[in-house]
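A.B. asks: As annotated in Swiss-Prot:
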DOMAIN    72-281  domain 'Alphavirus-like MT'
MUTAGEN   CYS349 to Ala  Loss of RNA silencing suppression activity
DOMAIN    801-963  domain '(+)RNA virus helicase ATP-binding'
DOMAIN    964-1116  domain '(+)RNA virus helicase C-terminal'
MUTAGEN   GLN979 to His  Normal tomato Tm-1-mediated resistance (AC A7M6E7) leading to impaired infectivity in resistant tomato plants
MUTAGEN   GLN979 to Asn or Arg  Overcome partially tomato Tm-1-mediated resistance (AC A7M6E7) thus leading to increased infectivity in resistant tomato plants
MUTAGEN   GLN979 to Asp or Lys  Overcome tomato Tm-1-mediated resistance (AC A7M6E7) thus leading to increased infectivity in resistant tomato plants
MUTAGEN   ASP1097 to Val  In ToMV1-2; overcome tomato Tm-1-mediated resistance thus leading to increased infectivity in resistant tomato plants; when associated with Q-1100
MUTAGEN   ARG1100 to Gln  In ToMV1-2; overcome tomato Tm-1-mediated resistance thus leading to increased infectivity in resistant tomato plants; when associated with V-1097
DOMAIN    1380-1493  domain 'RdRp catalytic'
Amino acid sequence: MAYTQTATSSALLETVRGNNTLVNDLAKRRLYDTAVDEFNARDRRPKVNFSKVVSEEQTLIATKAYPEFQITFYNTQNAVHSLAGGLRSLELEYLMMQIPYGSLTYDIGGNFASHLFKGRAYVHCCMPNLDVRDIMRHEGQKDSIELYLSRLERGNKHVPNFQKEAFDRYAEMPNEVVCHDTFQTCRHSQECYTGRVYAIALHSIYDIPADEFGAALLRKNVHVCYAAFHFSENLLLEDSHVNLDEINACFQRDGDRLTFSFASESTLNYSHSYSNILKYVCKTYFPASNREVYMKEFLVTRVNTWFCKFSRIDTFLLYKGVAHKGVDSEQFYKAMEDAWHYKKTLAMCNSERILLEDSSSVNYWFPKMRDMVIVPLFDISLETSKRTRKEVLVSKDFVYTVLNHIRTYQAKALTYSNVLSFVESIRSRVIINGVTARSEWDVDKSLLQSLSMTFFLHTKLAVLKDDLLISKFALGPKTVSQHVWDEISLAFGNAFPSIKERLINRKLIKITENALEIRVPDLYVTFHDRLVSEYKMSVDMPVLDIRKKMEETEEMYNALSELSVLKNSDKFDVDVFSQMCQSLEVDPMTAAKVIVAVMSNESGLTLTFEQPTEANVALALQDSEKASDGALVVTSRDVEEPSIKGSMARGELQLAGLSGDVPESSYTRSEEIESLEQFHMATASSLIHKQMCSIVYTGPLKVQQMKNFIDSLVASLSAAVSNLVKILKDTAAIDLETRQKFGVLDVASKRWLVKPSAKNHAWGVVETHARKYHVALLEHDEFGIITCDNWRRVAVSSESVVYSDMAKLRTLRRLLKDGEPHVSSAKVVLVDGVPGCGKTKEILSRVNFEEDLILVPGRQAAEMIRRRANASGIIVATKDNVRTVDSFLMNYGKGARCQFKRLFIDEGLMLHTGCVNFLVEMSLCDIAYVYGDTQQIPYINRVTGFPYPAHFAKLEVDEVETRRTTLRCPADVTHFLNQRYEGHVMCTSSEKKSVSQEMVSGAASINPVSKPLKGKILTFTQSDKEALLSRGYADVHTVHEVQGETYADVSLVRLTPTPVSIIARDSPHVLVSLSRHTKSLKYYTVVMDPLVSIIRDLERVSSYLLDMYKVDAGTQXQLQVDSVFKNFNLFVAAPKTGDISDMQFYYDKCLPGNSTLLNNYDAVTMKLTDISLNVKDCILDMSKSVAAPKDVKPTLIPMVRTAAEMPRQTGLLENLVAMIKRNFNSPELSGVVDIENTASLVVDKFFDSYLLKEKRKPNKNFSLFSRESLNRWIAKQEQVTIGQLADFDFVDLPAVDQYRHMIKAQPKQKLDLSIQTEYPALQTIVYHSKKINAIFGPLFSELTRQLLDSIDSSRFLFFTRKTPAQIEDFFGDLDSHVPMDVLELDVSKYDKSQNEFHCAVEYEIWRRLGLEDFLAEVWKQGHRKTTLKDYTAGIKTCLWYQRKSGDVTTFIGNTVIIASCLASMLPMEKLIKGAFCGDDSLLYFPKGCEYPDIQQAANLMWNFEAKLFKKQYGYFCGRYVIHHDRGCIVYYDPLKLISKLGAKHIKDWDHLEEFRRSLCDVAESLNNCAYYTQLDDAVGEVHKTAPPGSFVYKSLVKYLSDKVLFRSLFLDGSSC
């Protein structure tokens, strides 16, 4: 039995501790199932599409307000009051959710289109035309239906099934769906309906008189009516203007007229009766008859919208259930009838009772008014000295928090500025539970000054009143001004009445015995009201006929039912099927039956593939060598085409490509296009191809590319001809941009109707007098174009200047054999080179002009190559061997030579891949070199709608050669190129920093006078190019036009503020734009874009890093310099420049937002607000909760604004919060650890890693206790400490487990943004008495000295009393040429995480160093279970383990623990250098070392929340360790230095001077500016937003080194 109980207890304990795997698995499974159920429940929510454009804040408002829906925000529709408009649909759906589905529902003033779209066939909408806007709104609803149906029709879709019933009902019986009567007079019939009837009123009850509402509901037999309307509690006050901030709307009241409108919008306003709305708000019962009444019940308020419901109540039910056994029933009923008559009359009278008589009802109906008070604000006129007064609603808690605090101010401190400072501070942030800082009270910022004046006056009067009471001052005769001040004092005394009292006092409402009387001004009629009433007419709204659409929908549904028998019918593309039926004019049912027959193999046709992929279709279209037996095979066939001569006789010319837009799979030409004259007078329609989508190309990839190239020429010619025909038809409506590209000649008048920019066009489109359009080859004389008599007009364009596409088509058609292009067997080599790698230079060095051919894309490039090749005076490059691609294609066969040995194509990747294949074939070469850049701008398909598949863009080559040295680009651009190219890109340029950018205020600021641009001017878009040319700039090109060109200086301009797709980080256009210059590039832009970010990154690249990209940088000279200056820092005195604003700017860039905090009163607000704390077992002396008041001396005020806090006052609350956040918040992460054995192994590793081999064993001849050691310890102590030992007899040991607790009054600044949301905990100090320190201090001092003497100081640095110079010496021999990993271990809550295991490790280290067993045991027990006493704050508690922050082993103990921790996890035998100091560590390992999972090991073994960081530079004890090629320099953290300059605890000027000297000591190295660049990089690693900071480093040196100048950083607080 005992064994069973033991086993049961053990199992229970394991379960509680989480060690039972079965229970853990069950818990995980349960958690998983719960999460799945929760997500499934969320997915089942109704889905609502929010199409209107709203901000992120408005998105959160809608999502939080309506959790019942799954809202999808598309942000695709810009509209007025977009949030309110979008919420209208959510409000409608919320109201409809309250109604049982299918129940007859009346939508009062509703939107019948919304119900049709939702498929609600059971809703009837009463939509009376009470105003012109109502008619407009109703027409808009019908337009939305018509638009919806037209979209379905355009997409060959039909009304979905769930909408079909509703649309059928509207098509057949529109009066059943919507009527235009008021709800009170609605004639809708409820025949054949027996269920309950419901109604909804969405923002429509304003116009229904409240006295008629109940009767109207009863007339329609409505069971429950759900309503929603806008309202604000402030309308019950005297305010004539009330804002609804969430929806950006407002109410304006003028007498009984209440106007609703949206702010900052020109939409029409809505006017209602204020008294009528007030009845809906204040009344509870709405009588319907002498028996039934509708009772209003408030539901919820969401986003300025109130929801309520009106339930039908039968009042006769109040007494029908009364028991009457044992009495005379007749007498009972008679008495009840009399009583009921009286009670019913009283109930009807009480139905008008105001709801505000009950305070709980007020809080229920007006939740925003809860805990709000009315505060008067005062103002005075400077001209008339007239005082004015108004009232505002403010949180009661906020008011009394301010008043109670400022009431404690002394007379001298009670000033308006101090009150305003406190009010502004607590309004911006309040400390919650001593942890979180947040804004607690939402008080309008515009009221803070007036409120502060009110609080100040109130407190002044309260102080005066107290003085009068104390002195028992007797009042005598009073002057008028004294009476006025008495009235003000009286108003202040009654500043906070309840809402009810204020309403009654202002006579807004009047309470009578039986009813609520609302007093409003008499009604009046304005001119606008009179005009509307005179011309008001009532007409019936026309009905929208949708019967035809419903019939088409029915046919489509029947066809889809036929198709449902197919396999995978759920994936059937209904849109394509509907489009096919419409284009072929086929009945959907017939088409469906044919498809089913084909797919069921019942049509006699066998399909050769299942999925119509490109590969399957191409395979199916190939001719089969041998058909399978018994199978029907469909193959392509040759189709005879009419001859060219026959076509010319009819004026037609068929130009379809190899795979054009006709059904045949291939073409064979019986006759070829022999000359360009065959194009003359061909009809334009024969050249225009409306459908540019090719069928599948067949053959190898190169053949497919060549076919696609021919098709692209056809498409380009077709587009050019089509545009010219359109110009001829629309000459009178040509915009300015089109006029620059086209020209139209009137033949009769010989005058250009639209003058072209070019002259002597080669061809054009002619319009004859018969309104026919033909393509004509043009001839010119001295008067212009030679025309014919039957020509009416001639149109030309920039594409018709030359016969480009026509001549290319003629040439390529001659090359086809049986309709198929031939592929060359020549070897194709791709030379992939970076920008400026010398591709043209290499071509000229390799080419043999006698037997090779060079082809380039542009004429300028061809002329440049000829000029460079013939520079020696010998003509070797001619127009026969250096040609443009277009010239070669257009004039093929006309030159003297047709065959070449080698072909060189410059910028070949800018060409169509099919064009490159044709060039290789036409040159008849043995090898072709295609020079290009895979990362620059590729071939761009200029014909919209013409397909150029992605796999066609890749050129098939036999070999790839790379060129990765740029002769053009400066070093910073080369740095960018290394991010885009594989392999190392190098440069030969001596320029390092060449790129810059400038943000311009707008496109208008770019003009030649105010902004002359240097060098070549480039743009990204043609529109920007034209804009610059029109403003007077010369020689402007786009980036695409200058690819391959080189310029010394470039000015890149962007004038387009809208997003441009080609401006992206990985865009080839950006790459080309950055690589055109050799000296400088400046980017002028009107908006921030990725290129600005790239240039800013390049500006920050250090110069020494850019030297790595130079190919001509030798290493021998560097090695010689390195050997001379080894271990010595270059010293360059830092100039003393800068100002205070430099330090402020740098601080704000690194820590944005910290300097704006108003945290001077954080400690005050924590004491003033309620607080809830979770504490461990402790004893609190509550008599210490109220600190004794102290005179606070003013401190110096810093000019540099940082997040530094004011010193805090020690007290119960402050000390307890610090203890909770520090000592009571220790992590528990460790797993199961064998403490003694593991500690022994860790210490073994510690001694093997850090101690010299000969000193790993303790010196037995060494005594820890000696007079010398005690004298050394005493010499380090202060006289006060020694005086405390005077009465110590040293007979017995004091209580070693007793500690004292205190806090540091000055909070430690964190160099992050946590101060914006957190209340930093003070550092706690737990320390022994001096008597214990006198015993163990000398002991551990000797142990520490012995340990440090044994450490391998060449590799390890235990930072104890080391100067920055000693740190520099330690790291000075690091070889910067050896790649290293710089590691930092960051441990959170280091002291409080240490438990029994850490103590065991530390005790084992001390034991091995020679600590005696007895003292070791005493020390161990003194750190096991310890008692903490805080006498100042009145706190006593017990702690287990933890590092005590004030005993004699705090620093060295933390140091050996962090060193032991790292030795147990990292391969210390590979370590190059390592430094340890408290919880800080810095390690240098060789690059590429493998490390274990540090986080897991630190958690499970060491109970540490640890993170391991890899960095370029080390950060150690608040200092940056910068290693370089000459040694090492240690810079104090400049951001930490600036943070200290914002200190708010400096007492006086003497204290400030001591403060300056201490900062000078730690920041001495900043005087050396030689390594500021590396310091910038180091700071940038920690603070990503930090700018280059040499200016601020110099500023710090300037102020720290000058005593007088340093005083200007602070102001005297006593004089402020």
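Cβ from N, Cα, C; glycine included.
Original residues only.
Are these features on the surface or tucked inside, and what are their neighbours?
C.D. replies: Each residue in the domain 'Alphavirus-like MT' (72-281) has a pLDDT score, and their mean in this model is 86.
In sequence order, the list of same-chain residues 6 or more apart from GLN979 (mutagenesis position) whose Cβ falls under 8 Å from its Cβ is empty.
The DSSP secondary structure for GLN979 (mutagenesis position) is helix.
Listed in sequence order, there are no same-chain residues at least 6 apart in sequence whose CB falls under 8 Å from the CB of ASP1097 (mutagenesis position).
Taking the Cβ of ARG1100 (mutagenesis position) as centre and 10 Å as the limit, one finds 13 other Cβ atoms among all the protein chains shown.
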A.B. asks: Counting each residue once, how many in the domain 'RdRp catalytic' (1380-1493) are helix, strand and coil under DSSP?
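C.D. replies: Helix (H, G, I), strand (E, B), coil: 42 helix, 33 strand, 39 coil.
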A.B. asks: Could you find out if DSSP has ARG1100 (mutagenesis position) as helix, strand or coil?
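C.D. replies: Once the DSSP labels are grouped into three classes, ARG1100 (mutagenesis position) ends up as helix.
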